[in-house]
Amino acid sequence: MAKVMIVGAGGVGSVVAHKCAALEDFTDILLASRTVAKCDQIAAHIGSPKVKTAALDAFQVSDTVKLLQDFGADLLINVALPYQDLVLMDACLEAGVDYLDTANYEPPDVAKFEYSWQWAYQDKFKDAGLMALLGCGFDPGVTGVFTAYALKHHFDEIHYLDIVDCNAGNHGQAFATNFNPEINIREITQKGRYHEDGVWQEIDPLSVHRDINYPHIGDRPSYLLYHEELESLVKNIPTLKRARFWMTFSEAYINHLRVLEAVGMTRIDEVEYQGQKIVPLQFLKAVLPEPASLAENYSGQTSIGCYIKGVKDGQAKTYYIYNNCDHAVCFAEVGSQAISYTTGVPAALGGLMMVQGKWKQAGVFNVEEMDPDPFLAKLGEMGLPWHEVVNGPFPFDD
């Protein structure tokens, strides 16, 4: 039995709260955000006496520590902004609480995300006897668990990994992002990167693409970009010769993005407007649709998986493991779209693994360092069934 504090009341925070409320292991849930009205709305939708709400500015470490201590939290699940990862980790250390997040740290003034800042907390968490589990959404998150499962059950060595992420849904908007617009646009407008033969290769943003066939969806144009799980996977699976990440974008989305970039609306530095300092990308976020608002009219599916190639018993082997998720089904269950759902469910499940002691070690860890079996045994029951194709077509032999 455990108490969990969830920080963040966006689309993902809502899913995490719904899923935690449905789990017997979580006896008390505190949903905290700068805008407490959002927390109250989510709590009302869940309708469980287990869920309480609170206002919190997560940048204020002392406020977070007090809230954690007053609540008696065993675990903090961070689904707020990546800018807040380090201050929330600091608060957990001070309050003596385990930590879980879904995205690695990113400094507000530089569009650059990497694990080094959080990995540097290893000794602090280990010495405190606390655990910090990093990147426990879907990608990063389930993709790392998928890869660990493949290594445990199907391969002696993994040589090639291509993570593929398709959203074939339709939300009816001319242009909108499926999660925080500021974070989303920063991610895809920076240089693409992939790891090959021990070296990081860099490409211009969205300059490499190919059609990839996704189950029950078909061919979709997929763009090579940098995604954070590549950094931890090449560290934790040193036999990898190449690791890449692909994501689908429609032509209309790319065109909108390029126009916004060309006119300066994706800038993250301050500009002066009518005597005030504003950041263009933050202003753009304010005028774009709130991602959670897309859920009601969303149709279609997502498909996220890992194409893996390596060696088992001296023989070459290919393996594909994936999940498809339906936007409308997610909305019917918890009132969210599938992007939020596929991130929030693994976060709640990762928290469950921690409080049950199945994933429990002192220090800072990525999900692929944990035993994948208990997590994947529960993932389908939690709403994200997964599928395998052994020695099927491998579309990346080029």
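From the backbone N, Cα and C atoms, a Cβ is placed for every residue, glycine too.
Original residues throughout; no substitutions modelled.
What Swiss-Prot notes for the published mutagenesis of Asn104 to Gln is this: 210-fold decrease in catalytic efficiency. For the recorded site, Asn104 (mutagenesis position), the DSSP three-state label reads coil. Around Asn104 (mutagenesis position), the C-beta neighbours below 8 angstroms that are at least 6 residues distant in the chain are Pro82, Asp85, Phe113, Glu114, Tyr115, Trp117, Gln118, Leu134, Gly135, Pro140, Glu228, Glu231.
Around Glu106 (mutagenesis position), the C-beta neighbours below 8 angstroms that are at least 6 residues distant in the chain are Pro82, Tyr83, Lys112, Phe113, Ile183, Arg186. Among the mutagenesis results in Swiss-Prot, Glu106 to Ala has the note: Strong decrease in activity. The residue drawn here is the original one.
When secondary structure is read from DSSP and collapsed to three states, Phe113 (mutagenesis position) falls in the coil class. Phe113 (mutagenesis position) has a Cβ environment of 21 other Cβ atoms inside 10 Å. For the published mutagenesis Phe113 to Ala, Swiss-Prot gives the following note: 2-fold decrease in catalytic efficiency.
Among the sequence features in Swiss-Prot, the mutagenesis site Asp139 to Ala is noted as follows: Retains 50% of activity. Counting only residues at least six positions away in the same chain, the Cβ atoms of Ile163, Asp165, His227, Glu229, Phe245, Ile304 sit under 8 Å from the Cβ of Asp139 (mutagenesis position).
Where Swiss-Prot documents Asp165 to Ala as a mutagenesis experiment, the accompanying text is: Loss of activity. In the three-state DSSP scheme, Asp165 (mutagenesis position) is classed as strand.
Other Cβ atoms within 10 Å of the Cβ of Glu187 (mutagenesis position), summed over all protein chains shown, number 22. Secondary structure at Glu187 (mutagenesis position), as computed by DSSP, is helix. According to Swiss-Prot, the experimentally introduced change Glu187 to Ala is described as follows: Strong decrease in activity.
Following the DSSP three-state reduction, the secondary structure of His227 (mutagenesis position) is coil. Counted within 10 Å of its Cβ, the other Cβ atoms near His227 (mutagenesis position) come to 23, all protein chains included. Where Swiss-Prot documents His227 to Ala as a mutagenesis experiment, the accompanying text is: Loss of activity.
Here Swiss-Prot notes a mutagenesis experiment, Glu228 to Ala, with the remark: Loss of activity.
Here Swiss-Prot notes a mutagenesis experiment, Thr342 to Ala, with the remark: Retains 40% of activity. Under DSSP, Thr342 (mutagenesis position) is assigned to a helix (H, G or I) in the three-state scheme. With a 10 A radius on its CB, Thr342 (mutagenesis position) counts 27 other CB atoms from all the protein chains.
In Swiss-Prot, the entry for mutagenesis Thr343 to Ala states: Strong decrease in activity. The structure shown retains the original residue.
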CB neighbours of Asp165 (mutagenesis position) within 10 A?
22
Could you state the whole-number distance in Å separating the C-alpha atoms of Thr342 (mutagenesis position) and Glu187 (mutagenesis position)?
18
Do you know offhand how many angstrom separate Glu187 (mutagenesis position) and Thr343 (mutagenesis position) by C-alpha?
16
I'd like the number of other C-beta atoms within 10 A of the C-beta of Thr343 (mutagenesis position), please.
27
For Glu228 (mutagenesis position), just count the other CB atoms lying within 10 A of its CB, please.
22
